[in-house]
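Pulled from Swiss-Prot, these are the features on record:
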type: VARIANT; residues: MET10 to Val; note: In haplotype CNT1
type: VARIANT; residues: SER37 to Asn; note: In haplotype CNT1
Amino acid sequence: KDILGILLLMLFLMLLVLFAPDLLGDPDNYTPANPLSTPPHIKPEWYFLFAYAILRSIPNKLGGVLALVSSILILILMPFLHTSKQRSMMFRPFSQCLFWILVADLLTLTWIGGQPVEYPFIIIGQLASILYFFIILVLMPITSTIENNLLKW
């Protein structure tokens, strides 16, 4: 039974690739390219759109690249920034609230990264980028300190 399903799936994929390769493609890929500017439909994969939005939110190229790199590196450094004595978030309502705000901010940045560079999206991207760094670098350590002090009671 399993081999039959795998063979049917492989047959379907082979038919798709060999007889209709453009069926799942983006029609924007067939427009003539301007070598002086990046086409608007060119964007990174969905899991890097939040970093792309942070890159575009800073007008300076070097500043944007530094913000992009730091936005990814900060995710690697987050376990080291965690200074709370209690490891679980079950009994830490401030951290839970902060976590869900960060998730909403990351979803907003991901959405903005896929939008064109126009007026309302630029401002939203800049505010969401500031909030991203503010939550991770300022609010999370302060929240951990407050919750550590509450544990002493």
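Cβ coordinates are placed from backbone N, Cα and C, and glycine is handled just like the others.
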Which of MET10, SER37, the listed variant positions, has fewest other Cβ atoms within 10 Å:
SER37
Could you state the whole-number distance in Å separating the C-alpha atoms of SER37 (variant position) and MET10 (variant position)?
39
Return one of helix, strand or coil for MET10 (variant position), based on DSSP.
helix
Could you tell me which three-state DSSP class SER37 (variant position) falls into?
coil
